[in-house]
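Enquirer: Got a structure for you, written out below as structure tokens; questions coming shortly.
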Amino acid sequence: MPQPLKQSLDQSKWLREAEKQLRVLENLVDSNLEEEKLKPQLSMGEDVQSPGKGEPLHPNVRAPLSHVVRAVTTDLPRLGNKLPARHHLGKLSGLYQMKGCTFNPEWKVPDISDTHFDLEVINECPSRNWKYLTPAKFWPKSISYFPVQAGVKPKYPDNVMQHESIVGKYLTRLYEAGILYKRISKHLVTFKGQPYNWEQQHLVNQHQIPDGATSSKINGRQENRRRRTPIKSTCRQNDTKRDSDMVGQVSNNRSRIRPCANNGGDKHPPATGSLACWGRKASRVIKSGSSRDSSASVDSRRRSKGPRGFSTLPRRETTGNDHHSSDISNSVEATTRRRSTPGESITLGDSSIIPDGTSCASDKDSSPKEENVWYLRGNTSWPNRITGKLFLVDKNSRNTTEARLVVDFSQFSKGKNAMRFPRYWSPNLSTLRRILPVGMPRISLDLSQAFYHLPLNPASSSRLAVSDGQWVYYFRKAPMGVGLSPFLLHLFTTALGSEISRRFNVWTFTYMDDFLLCHPNARHLNSISHAVCSFLQELGIRINFDKTTPSPVTEIRFLGYQIDEHFMKIEESRWKELRTVIKKIKVGEWYDWKCIQRFVGHLNFVLPFTKGNIEMLKPMYAAITNQVNFSFSSAYRTLLYKLTMGVCKLRINPKSSVPLPRVATDATPTHGAISHITGGSAVFAFSKVRDIHIQELLMTCLARIMIKPRCLLSDSTFVCHKRYQTLPWHFAVLAKQLLKPIQLYFVPSKYNPADGPSRHRPPDWTAFPYTPLSKAIYIPHRLCGT
């Protein structure tokens, strides 16, 4: 293509070439969108281009990208209707056609440890974030409750009982780790682990549970304990006859009463009575002498917690079966001791039967006595219903031996109960490129069970109820299925990252449960990482050392990117998978919009590492927005494949150059002008009158094609913002592709040097104030110093 002389732009040959290019651009603009193939059709559209007989399976990508883009303008993809279409594109499938989960009867429940961070972290890591986290609150606008029997989703119809059994074991493991509350009655729950300060005021002694606080099913009939005729408590302590009558009544009624915590599930009939059902009567059997004797075995750790720490009664050795004692006196003894011991509760074992902590202590094979169980009467009622449903899947594609618990609290994010969760800063790729330090060794840390570090207010926990079909549990820590949890985790790790950066003088970046530490000295960074891990563990924050970098490295994988000392890139395996998917596109066939949605998600991730732009994906976005089928054309498939071939890596902390503008453009409804800083100018007449922003963009694109400047001056904000989605698609793609690599500066019309030539006056380059209109990238203050 002929290049103009810098002294003047009015070269005859150059002008003829420029006029030709302008007419091509005008033809693209004048194509009416209603007549194009991008409009949703009422029929399937038989004129869709079909692949030829000799067409190769892989697209031809030898042509330059600019030629491929121009070819798409004549061979457009199409939108269809909402009839059933293909929902498989290579290995991708529609979101509602996910690969069915396979049940594994040998699933193991992963090890879940107690994650209780010390509240001293508020003083060690001062931040305003802690007032939102100690405790976190969750207040949905409205709640839909479901029956307890629907607690486990029927994900595996052929293995319902086994599925529910493993879910029960999983919930038991979470309960034992202090992550769940377990429902005892309408106003009473139990939990394990160390209580928080806000829970201390609601802890209760078992002996203080008032009469009539619970209800239970008796012979299949729901009765209120308050309505039953209780034994009068006016008896004297020395009246042994009345005591023996009470013992007989308690033991005789034992076989008829089910545990009141068996919330609607008869799948695993209990072997003994519940604590909450037997507490009021069994506690009266205890002699005052034994109560005095029990005061000697006070747990020192609980005593230090304050006046609400409770003592445990010593067990007496008995003989007989731990779970099914037929001897009346033994059963009453066990019931009495169980009721009088505030540090014990009924939990689910492997067989969903009462564990060793509630049975006699004479069995040498039984587990040691549980001492970290607490009873809490919150300032709320604990519903015998659930708000979320559960099912199990493989932990990940590489680990199918362990199960992962999926909690469905989608009612809080969609439908009539949808909540607007708070927004928080999350770095995009451009921000990440600018905040990462160049040429520094790096170490990554990963939090273990990150969400389970976040405690919830007990009243909020009652809104997050789940069940295995037998017991009702409430999340004491933040669950992963609620949209509020990522926001809380962001606050949590941000507060920790700020203190780590300040205390250890190291560059720190946090995103969800990932920490990235950078320092110029690798040896110093290695020692810092050990100090940081010790600091976090002293505060009760657990580190996943399996996913933590053991020593400083120069290349690290973070947020899905491969990051070395100077560049960011994407793994080659990901490119190969995407090329394979594009090769399997069948030209002319209709694809379901859900399948296209998944495909666009993969393309969006790699698009910044290509020479393409987001406008190239707009036809697929149109299909997703209108929820209609989509058909690929041959040229469009070639364009997508061409994008994956031009792989590039992005430089970390790119140099921001501000070149001096040397070319300016301007337009009127009838004429356009290009002006050079050397004084040369060229004026063009448009073939028809159009909107002024279209004419301005035409002249800017023409200047880019004919002169190839590093930057351009324009008095159109529409042109400078580079948002062309309102234009016909094929012209928007070309304009975005042409103007993406260069900087556009805005100049007021009265100072635009090209304003004179467009109005048949000489250009004026003496004074022209200009500014870029691109929005500055937001970077947190603590990351701005790098």
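Even glycines carry a Cβ here, placed using N, Cα and C.
Below, the features straight out of Swiss-Prot:
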BINDING   Asp446, Asp513, Asp514  Mg(2+) binding site
DOMAIN    374-563  domain 'Reverse transcriptase'
MUTAGEN   Tyr96 to Phe  Complete loss of reverse transcription
MUTAGEN   Tyr170 to Phe  90% loss of reverse transcription
MUTAGEN   Tyr181 to Phe  No effect on reverse transcription
MUTAGEN   Asp513 to His  Complete loss of reverse transcription
Enquirer: Out of Tyr170, Tyr181, Asp446, point to the one nearest Asp513 (mutagenesis position) in space (Cα versus Cα); all of them are recorded positions in the record.
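Expert: For Asp513 (mutagenesis position), the closest Cα among Tyr170, Tyr181, Asp446 is found at Asp446.
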Enquirer: Name the residue among the mutagenesis positions Tyr170, Tyr181 whose Cβ has the smallest number of other Cβ atoms within 10 Å.
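Expert: Each of the mutagenesis positions Tyr170, Tyr181 was scored by Cβ atoms within 10 Å; lowest is Tyr170.
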Enquirer: On the 0 to 100 pLDDT scale, where does the domain 'Reverse transcriptase' (374-563) sit on average?
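Expert: Here the predicted model's pLDDT, averaged over the domain 'Reverse transcriptase' (374-563), is 91.
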Enquirer: To test your reading of the Mg(2+) site: which residues beyond Asp446, Asp513, Asp514, same chain only, put their Cβ within 8 Å of the Cβ centroid of those residues?
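Expert: So the additional residues around the site are Ser444, Leu445, Leu447, Ala450, Tyr511, Met512, Phe515, Asn544, Lys547.
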Enquirer: Any idea what DSSP makes of Asp446 (Mg(2+) binding site), helix, strand or coil?
Expert: strand
Enquirer: How many other Cβ atoms sit within 10 Å of the Cβ of Asp513 (mutagenesis position)?
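Expert: Within a 10 Å radius of the Cβ of Asp513 (mutagenesis position) lie 18 other Cβ atoms.
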Enquirer: Sorry to bug you, but what's the C-alpha spacing from Tyr170 (mutagenesis position) to Asp514 (Mg(2+) binding site), rounded to the closest Å?
Expert: 26
Enquirer: Whole-number Å only: compute the distance from the Cα of Tyr181 (mutagenesis position) to the Cα of Asp446 (Mg(2+) binding site).
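Expert: Per the Cα atoms, Tyr181 (mutagenesis position) and Asp446 (Mg(2+) binding site) stand 27 Å apart.
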Enquirer: Among all protein chains shown, how many Cβ atoms are found within 10 Å of the Cβ of Asp514 (Mg(2+) binding site), not counting that one?
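Expert: Other Cβ atoms found within 10 Å: 16.
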Enquirer: Based on DSSP, name the secondary structure state of Asp513 (mutagenesis position): helix, strand or coil.
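Expert: DSSP assigns Asp513 (mutagenesis position) to coil.
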Enquirer: In sequence order, what residues of the same chain, 6+ apart, have a Cβ less than 8 Å from the Cβ of Asp446 (Mg(2+) binding site)?
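Expert: Long-range Cβ contacts: Asp513, Asp514, Phe515, Ile543, Asn544, Lys547, Thr548.
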